[in-house]
Every structure is written in structure tokens, then in C-alpha cells.
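Everything below concerns the one structure shown next.
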Amino acid sequence: MPGKKARKNAQPSPARAPAELEVECATQLRRFGDKLNFRQKLLNLISKLFCSGT
């Protein structure tokens with residue numbers, strides 16, 4: 001974007017070990033999956049409450 005400028009004093013992040021990156025990635029994927037699972041369970045509960053016409 002033309003309006004944004006990069007910070008001049010930005011320091012590059014230190015190199016991480018591959019195992020540490022794998023753990024962080026797995027943790028983030030787990031959180032993402034947990035959020036999706038919770039949303040699906042909530043939607044199922046709502047649909048059971050409001051669509052119980054059978």
C-alpha cells in the first residue's frame with residue numbers, strides 16, 4: 001500500500017529452532033480447530049432448539 005511505510009528501526013526476529021516452530025504451529029492449529037468445533041456445537045444446539053419440528 002502506498003500510504004504505509006516500513007518501520008526503519010524494525011529488528012528481524014531471531015532464528016528459531018524448527019522444533020519450536022512446529023510446536024507453535026501445532027498450538028495455533030489446535031486453537032483454531034477448537035474454535036471451529038465450539039462454533040459447530042453451538043450451531044447444532046441452536047438448530048435443535050429452534051428447528052425441532054419433527
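In case you wondered, yes, glycine gets a Cβ from its N, Cα and C as well.
Going by Swiss-Prot, these are the annotated features:
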| type | residues | note |
| --- | --- | --- |
| MUTAGEN | Leu29 to Glu | Loss of interaction with MCL1 and of increased MCL1 degradation; when associated with E-32 and E-32 |
| MUTAGEN | Leu29 to Ala | Reduced interaction with BAX |
| MUTAGEN | Phe32 to Glu | Loss of interaction with MCL1 and of increased MCL1 degradation; when associated with E-29 and E-36 |
| MUTAGEN | Phe32 to Ile | Alters specificity of protein interaction and enhances pro-apoptotic activity; when associated with E-35 |
| MUTAGEN | Lys35 to Glu | Alters specificity of protein interaction and enhances pro-apoptotic activity; when associated with I-32 |
| MUTAGEN | Leu36 to Glu | Loss of interaction with MCL1 and of increased MCL1 degradation; when associated with E-29 and E-32 |
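All protein chains included, Leu36 (mutagenesis position) registers 10 other Cβ atoms within 10 Å of its own Cβ. All protein chains shown were included, and the count of other CB atoms within 10 Å of the CB of Lys35 (mutagenesis position) stands at 10.
Cα of Lys35 (mutagenesis position) to Cα of Leu29 (mutagenesis position): a span of 10 Å. In this structure the C-alpha atoms belonging to Leu29 (mutagenesis position) and Leu36 (mutagenesis position) are separated by 11 Å.
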